[in-house]
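Colleague: Pulled the feature table from Swiss-Prot, pasting it below:
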BINDING   Arg48, Arg53, Met54, Arg55, Ser56, Asn88, Ser98, Ser134  substrate binding site
BINDING   Val99, Val100, Val101, Gly107, Gln108, Gly109, Phe110, Gly111, Lys112, Gln138  acetyl-CoA binding site
DOMAIN    26-178  domain 'N-acetyltransferase'
MUTAGEN   Trp46 to Ala  Reduced acetyltransferase activity; when associated with A-53
MUTAGEN   Arg53 to Ala  Reduced acetyltransferase activity; when associated with A-46
MUTAGEN   Lys83 to Ala  Reduced acetyltransferase activity; when associated with A-98
MUTAGEN   Glu97 to Ala or Gln  Does not affect acetyltransferase activity
MUTAGEN   Ser98 to Ala  Reduced acetyltransferase activity; when associated with A-83
Amino acid sequence: MRYIKSEPYYEGLPPFNVSGSPFNVVPIHNYPELMKDTCALINAEWPRSETARMRSLEASCDSLPCSLVLTTEGMCRVIAHLKLSPINSKKKACFVESVVVDKRHRGQGFGKLIMKFAEDYCRVVLDLKTIYLSTIDQDGFYERIGYEYCAPITMYGPRHCELPSLQNAKKKYMKKVL
């Protein structure tokens with residue numbers, strides 16, 4: 001995995017070209033030229049207006065929210081995306097959402113790769129302790145990479161606010177302590 005470094009942005013993250021991999025993980029706000037392709041990738045999975053999606057991507061910053069993309073060497077093609085969002089009720093945590101891998105590249109380890117980078121980024125750059133997420137049908141994947149089931153949480157509202165258990169809800173909430 002090769003990490004693009006922009007001092008001191010990635011200071012402390014794993015070294016460059018450790019595996020000689022032809023892939024990069026980068027924050028989208030440092031590479032605005034990737035936003036249109038990223039928008040198309042996300043909208044292929046969860047359709048939404050291009051304007052709304054682009055506004056969400058343009059909100060990415062060095063802290064939270066931050067959208068990360070996995071690209072080919074030379075930034076030619078976006079393969080995967082995820083977004084890290086703040087949780088108002090948990091200051092040392094974030095919520096990962098919009099995790100998507102291009103359909104042509106699923107089952108090749110790219111989801112695991114971008115999640116691992118996001119965990120490192122959260123721990124080293126953002127000094128966060130826990131990552132939360134929700135999923136409808138990918139809980140097996142998240143379990144395999146170390147996530148555990150937890151009570152539903154809200155990204156908004158007062159500190160330490162948890163939602164009551166929703167027995168019939170399809171969403172499953174998970175977390176990983178970093």
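Every residue number used here counts from 1 along the chain in the order it is shown.
The backbone N, Cα and C atoms fix where each Cβ goes, and this holds for glycine too.
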Colleague: Between Met54 (substrate binding site) and Lys83 (mutagenesis position), how far is it from one CA atom to the other, in Å?
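Modeller: Just about 13 Å between their Cα atoms.
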Colleague: How does the model score the domain 'N-acetyltransferase' (26-178) in terms of mean pLDDT?
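Modeller: Taking every residue of the domain 'N-acetyltransferase' (26-178) together, the mean pLDDT is 91.
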Colleague: Just how many other Cβ atoms lie inside 10 Å of the Cβ on Ser56 (substrate binding site)?
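Modeller: Ser56 (substrate binding site) is surrounded by 19 other Cβ atoms within 10 Å.
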Colleague: What is the nearest of the recorded positions Glu97, Phe110, Lys112 to Trp46 (mutagenesis position), using the Cα of each?
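Modeller: Given the candidates Glu97, Phe110, Lys112, the nearest one is Glu97.
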Colleague: At the level of the C-alpha atoms, what whole-angstrom distance separates Ser134 (substrate binding site) and Val101 (acetyl-CoA binding site)?
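Modeller: Here the two Cα atoms lie 16 Å apart.
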Colleague: Say you check the Cα of Gln108 (acetyl-CoA binding site) against those of the recorded positions Arg48, Lys83, Asn88; which is nearest?
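Modeller: Of the recorded positions Arg48, Lys83, Asn88, Lys83 has its Cα closest to that of Gln108 (acetyl-CoA binding site).
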Colleague: For Lys83 (mutagenesis position), what is the secondary structure state per DSSP, taken as helix, strand or coil?
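Modeller: Note: Lys83 (mutagenesis position) is in a strand by DSSP.
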Colleague: When you measure from the Cβ of Val101 (acetyl-CoA binding site), which residues in the chain that are at least 6 apart have a Cβ under 8 Å away?
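Modeller: Val101 (acetyl-CoA binding site) has long-range Cβ partners Leu70, Ile79, Ala80, Phe110, Gly111, Ile114.
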Colleague: Starting from the Cβ centroid of Val99, Val100, Val101, Gly107, Gln108, Gly109, Phe110, Gly111, Lys112, Gln138, which together make up the recorded acetyl-CoA site, report each further residue of the same chain whose Cβ lies within 8 Å of that point, ordered by sequence.
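Modeller: Neighbours within 8 Å of the Cβ centroid, excluding Val99, Val100, Val101, Gly107, Gln108, Gly109, Phe110, Gly111, Lys112, Gln138: Ala80, His105, Arg106, Leu113, Ile114, Phe141.
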Colleague: Among Trp46, Phe110, the recorded positions in question, whose Cβ has the most other Cβ atoms within 10 Å in this structure?
Modeller: Phe110
Colleague: Closest to Glu97 (mutagenesis position): which of the recorded positions Arg55, Lys83, Asn88, going by Cα position?
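Modeller: Result for Glu97 (mutagenesis position): the nearest of the recorded positions is Lys83.
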Colleague: If you measure C-alpha to C-alpha, which of Arg48, Arg55, Val99 (binding-site residues) come within 10 angstroms of Lys83 (mutagenesis position)?
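Modeller: Qualifying among Arg48, Arg55, Val99: Val99.
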